[in-house]
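Swiss-Prot lists PHE77 to Ala among its mutagenesis entries, and the accompanying note reads: Loss of activity. Annotation of the mutagenesis experiment PHE77 to Tyr in Swiss-Prot: 20-fold decrease in activity and catalytic efficiency. Swiss-Prot lists ASP80 to Glu among its mutagenesis entries, and the accompanying note reads: 150-fold decrease in activity. 20-fold increase in Km for FPP. Sequence annotations record features per position, and here Swiss-Prot assigns Mg(2+) 1 binding site to ASP80, ASP84. Under the heading Mg(2+) 2 binding site, Swiss-Prot lists ASP80, ASP84. ASP81 to Glu appears in Swiss-Prot as a published mutagenesis result, with the remark: 50-fold decrease in activity. 9-fold increase in Km for FPP. Per Swiss-Prot, Mg(2+) 3 binding site is recorded for ASN219, SER223, GLU227. One entry in Swiss-Prot concerns the mutagenesis experiment HIS309 to Cys. Its note says: 4-fold decrease in activity. Listed in Swiss-Prot as a mutagenesis experiment, HIS309 to Ser is described as follows: 3-fold decrease in activity.
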Amino acid sequence: MPQDVDFHIPLPGRQSPDHARAEAEQLAWPRSLGLIRSDAAAERHLRGGYADLASRFYPHATGADLDLGVDLMSWFFLFDDLFDGPRGENPEDTKQLTDQVAAALDGPLPDTAPPIAHGFADIWRRTCEGMTPAWCARSARHWRNYFDGYVDEAESRFWNAPCDSAAQYLAMRRHTIGVQPTVDLAERAGRFEVPHRVFDSAVMSAMLQIAVDVNLLLNDIASLEKEEARGEQNNMVMILRREHGWSKSRSVSHMQNEVRARLEQYLLLESCLPKVGEIYQLDTAEREALERYRTDAVRTVIRGSYDWHRSSGRYDAEFALAAGAQGYLEELGSSAH
């Protein structure tokens with residue numbers, strides 16, 4: 001049921017014209033860094049459709065810029081899978097790995113860092129190419145929030161203290177869904193930067209939060225059966241059932257309505273952007289960057305997520321694992337010696 005749940009997304013679907021080439025070459029990068037070694041891991045990775053996802057998130061990107069987006073999507077899901085199992089239920093083990101990965105934001109990693117950390121270091125190096133120090137600092141801040149969120153989730157599992165309310169869950173999950181770093185990369189892939197004085201404006205912040213919320217609601221629907229099998233309790237469907245005593249179908253219907261309401265608000269916020277440009281006295285180039293952010297970053301991460309979730313093999317029933325089983329085929333989080 002979950003991947004077939006319909007959401008009305010009033011935004012056009014787009015895809016990079018270079019998607020076929022990127023899809024054919026998507027295993028080259030993770031294999032070169034030892035992130036995918038076995039044929040089984042390669043087959044499972046291909047089933048996820050991560051090149052398809054990147055080509056929808058970054059439809060304006062081609063060549064090396066699209067490849068960076070594909071590699072980021074590959075890395076995201078390889079990293080996330082490392083926490084499906086005992087590590088993700090142990091806050092100390094989780095923090096040890098997230099700290100090792102986040103260290104790449106501060107400088108070169110030691111050779112003994114785990115493969116998943118070296119993968120992130122390569123992505124971060126390429127991400128910062130051609131971007132201003134202020135942009136890199138902003139993106140690094142978003143990445144740190146992302147890594148911190150994994151520790152929060154592990155704490156919740158360790159203490160068997162699932163979120164009591166939708167509001168509590170959203171506050172935690174908004175970081176680990178990874179939308180903000182994903183949207184950041186749209187600027188890098190498109191070789192533009194939103195004016196920094198506008199980024200934290202009320203309108204922009206509200207637009208981005210809607211993009212984050214829609215993504216996590218879509219993801220929770222798609223991954224519901226997988227998480228039910230694992231005994232995961234922090235999923236919006238389950239939380240709504242606990243909080244309100246609703247049935248599964250009513251909880252899903254409520255989430256559909258939430259997405260619809262948020263997107264109506266999003267379109268209203270979009271209509272305010274010309275006024276934002278006036279208030280912040282943006283010049284022509286800055287207004288163009290703001291418009292590109294609207295069309296090539298925020299919109300595409302909303303619509304692209306929806307289209308990918310409906311077709312990705314990542315959420316197929318065969319990948320649903322029992323509680324305590326590890327969700328990855330290859331250990332990428334252990335330090336090399």
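Placed from the backbone N, Cα and C atoms, the Cβ positions cover glycine too.
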- ASP80 (mutagenesis position) to SER223 (Mg(2+) 3 binding site): how many Å between their Cα atoms? 13
- Item | Other CB atoms, at most 10 A from the CB of GLU227 (Mg(2+) 3 binding site) | 20
- Query: Fewest neighbouring Cβ atoms within 10 Å: which of the recorded positions ASP80, ASP81, ASP84, ASN219?
  - Reply: ASP80
- Within 10 Å of SER223 (Mg(2+) 3 binding site) (Cα basis), scanning mutagenesis positions PHE77, ASP81, HIS309, I find HIS309
- Pairwise CA distance, HIS309 (mutagenesis position) versus ASP84 (Mg(2+) 1 binding site), rounded so that it is a whole Å: 19
- Note on the structure: If you measure between the CA atoms of GLU227 (Mg(2+) 3 binding site) and ASP81 (mutagenesis position) and round to the nearest Å, you get 12
- Message: What whole-number Å value do you get for the CA-CA distance of PHE77 (mutagenesis position) and ASP84 (Mg(2+) 1 binding site)?
- Response: 11
- For the Mg(2+) 3 site built from ASN219, SER223, GLU227, further residues of that chain with CB within 8 A of the site's CB center: ASP220, ILE221, ALA222, LEU224, LYS226, GLU232, ASN235, TYR315
- Query: Could you tell me the C-alpha distance between ASN219 (Mg(2+) 3 binding site) and ASP81 (mutagenesis position) in angstrom, no decimals?
  - Reply: 15
- Using a 10 angstroms cut-off on Cβ to Cβ distances, just flag whichever of PHE77, SER223, HIS309 is the loneliest among these recorded positions. PHE77
- Item | Assigned element (helix, strand, coil) containing PHE77 (mutagenesis position), judged by DSSP | helix
- Note on the structure: ASN219 (Mg(2+) 3 binding site) falls, by three-state DSSP, under helix
